[in-house]
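Everything below concerns the one structure shown next.
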Amino acid sequence: MNTLRIGLVSISDRASSGVYQDKGIPALEEWLTSALTTPFELETRLIPDEQAIIEQTLCELVDEMSCHLVLTTGGTGPARRDVTPDATLAVADREMPGFGEQMRQISLHFVPTAILSRQVGVIRKQALILNLPGQPKSIKETLEGVKDAEGNVVVHGIFASVPYCIQLLEGPYVETAPEVVAAFRPKSARRDVSE
C-alpha cells in the first residue's frame, strides 16, 4: 500500500540559526501522532525565512521525496521577512483558497490579529501544501477547529478536509482519530480499509 508521506517545514531565521529551539516541528509531530490512525512517514526541515530556500525545500519534498502533504509553520505574517506564502504560491500548480480563509476564521475566534495572517493552501503535483501559524497552540487550533466547553465542534478545523483532498490527488486513504479531528468525505468516497 501507498504509505502517507508528510513533509514538515519550520521556517524561522532564529530557530534555524540556533538562537532558540524550534517548537513548530515538535508540535506538528505530536499533533499528527495523536490525529492520524493511518501509518505515516515524516520528512522534516528547519530553514530560514528566505524565499528561494523555502521554494527549493517545498519542491524537494514534493518532487523528490514524494510527499502527499507538506505542512509549513511560520513566516505567514505581514513583516518583510515573512515570505512563506509568497514562496508557496510561487511553486503552486493550483491555489486552494478555502484553506487560508478557514484558518483565518478559526484563528479570529482566539485573537483579533489573525486577520494579519497570509496563510495559503496550494496543490503542487500530487501534494497538498498548507501554511500553518508559527505558535504550537495556534497550529493545534487551526488543525482541529473551534470546540465548545463539551468538546463539540463549533467551527471545523482545516484537517477535516485534508484526507479527502489527498484521496482526490490519488494519494493514500487517510484516516483520523475522530476525538481529535473527524475526517470528512462524501459517502461515495468512503471505503472500509480493513478489506
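Cβ coordinates are placed from backbone N, Cα and C, and glycine is handled just like the others.
For Asp49 (mutagenesis position), other Cβ atoms within 10 Å of its Cβ number 20. DSSP assigns Asp49 (mutagenesis position) to coil, not to a helix or a strand. Experimental mutagenesis at this site is recorded by Swiss-Prot as Asp49 to Ala, annotated: Loss of activity.
Listed in Swiss-Prot is the mutagenesis experiment Asp82 to Ala, annotated as follows: Loss of activity. Neighbour count (other Cβ atoms within 10 Å of the Cβ, all protein chains): 18 for Asp82 (mutagenesis position).
Here the C-alpha separation of Asp82 (mutagenesis position) and Asp49 (mutagenesis position) works out to 7 Å.
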